[in-house]
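Some features that Swiss-Prot has for this protein:
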BINDING   His83, His182  heme b b562 binding site
BINDING   His97, His196  heme b b566 binding site
VARIANT   Ile98 to Val  In strain: Isolate 94SAK2
BINDING   His201  ubiquinone binding site
Amino acid sequence: MTNLRKTHPLMKIVNSSFIDLPAPSNISSWWNFGSLLGVCLIIQILTGLFLAMHYTSDTMTAFSSVTHICRDVNYGWLIRYLHANGASMFFICLFLHIGRGLYYGSYMYLETWNIGVLLLFAVMATAFMGYVLPWGQMSFWGATVITNLLSAIPYIGSDLVEWIWGGFSVDKATLTRFFAFHFILPFIIAALAGVHLLFLHETGSNNPSGLSSDADKIPFHPYYTIKDILGVLLLILVLMSLVLFSPDLLGDPDNYTPANPLNTPPHIKPEWYFLFAYAILRSIPNKLGGVLALALSILVLAVVPFLHTSKQRSMMFRPFSQCLFWILVADLLTLTWIGGQPVEHPFVIIGQLASILYFLLILVIMPITSLFENNLLKW
């Protein structure tokens with residue numbers, strides 16, 4: 001009798017994706033982050049669902065409802081901090097996952113990569129709208145500053161901003177619609193992640209060497225299921241350590257003050273995972289230029305596959321490209337630090353130099369270095 005998991009219409013989809021999937025025998029722990037992102041998404045959807053049962057999306061009661069969740073709901077504090085810090089873990093995994101893709105040339109799978117870029121945009125939009133919901137000072141002013149950037153779009157800008165606000169400022173209508181979008185987007189993300197996997201399984205996984213692994217495949221289960229479980233346990237360990245020991249470590253103290261349109265906080269800044277993009281935005285003195293640079297800082301990922309000039313796929317055997325990759329990582333960390341600093345000397349000039357270096361590395365220096373490496377190997 002044929003095994004049910006191979007014949008049942010639903011089971012065979014699961015089987016071909018997670019059980020009998022032929023996987024390269026040499027993929028390292030850097031390939032764990034896809035499954036970790038799936039776990040993060042599930043955690044966020046579940047905790048978010050329970051938070052939504054007690055949250056009210058009204059400007060008068062939003063802040064109080066979050067306080068009520070933390071004080072009066074059974075384990076409400078746990079659910080709330082799991083959700084807030086779960087977002088941070090989500091972005092850590094996301095950045096590492098993208099970094100892996102850049103290092104090992106996984107971006108050569110065009111459809112998978114482009115859906116990944118789309119997923120990054122969707123997750124960033126969801127996180128931004130979620131940050132507005134507690135209706136603290138940083139929620140309100142963050143929403144005001146970021147939505148206001150759209151007014152830089154020529155001709156339609158100011159109308160567009162008022163349309164998004166649903167009025168003449170960030171108010172009840174804005175909060176209500178942000179809650180609605182924040183609720184629906186994770187399900188769209190889950191669907192996109194399914195398509196992401198679908199395209200990945202068309203080609204099979206890449207591997208650290210960047211060479212074809214068709215001749216050397218092993219079944220996903222039990223080898224990589226057990227490896228993924230280890231990753232998940234480590235993720236939960238870090239997440240629970242954050243939630244139970246220092247839940248506010250990555251948050252902003254200003255968000256414990258209810259939103260007040262008449263009082264601007266001294267330093268308006270987004271959550272830590274947006275700081276690199278915020279630094280790039282601030283480093284250009286022109287409003288429209290800043291908005292374009294902000295969009296391009298993420299969109300530049302979509303161009304990466306077309307700038308691949310090396311004859312080798314992975315950076316595993318390319319020491320010069322490796323150096324540049326780690327310079328790019330250091331540059332992004334510098335931008336993240338600058339994004340959290342006030343707009344004054346010397347932070348402004350450091351931010352501008354780091355922003356220029358970011359675009360130069362990806363668009364110019366790395367492709368030229370790859371050609372140089374080809375030359376060294378007389379290819």
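Just so it is clear, glycine is given a Cβ too, placed from its N, Cα and C backbone atoms.
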Roughly how many angstrom lie between the C-alpha atoms of His182 (heme b b562 binding site) and Ile98 (variant position)?
23
Cα-Cα, Ile98 (variant position) versus His196 (heme b b566 binding site), nearest Å, comes out at 13
Return only the integer: C-alpha distance in Å from His196 (heme b b566 binding site) to His83 (heme b b562 binding site).
24
Using Cα coordinates, what distance in whole Å links His83 (heme b b562 binding site) and His97 (heme b b566 binding site)?
20
Cα-to-Cα gap, the residue listed as 'ubiquinone binding site' vs His97 (heme b b566 binding site), nearest whole Å
17
Please report the DSSP secondary structure of His196 (heme b b566 binding site), reduced to three states.
helix
Could you work out which of the binding-site residues (His97, His182, His201) has its C-beta surrounded by the smallest number of other C-beta atoms within 10 A?
His201
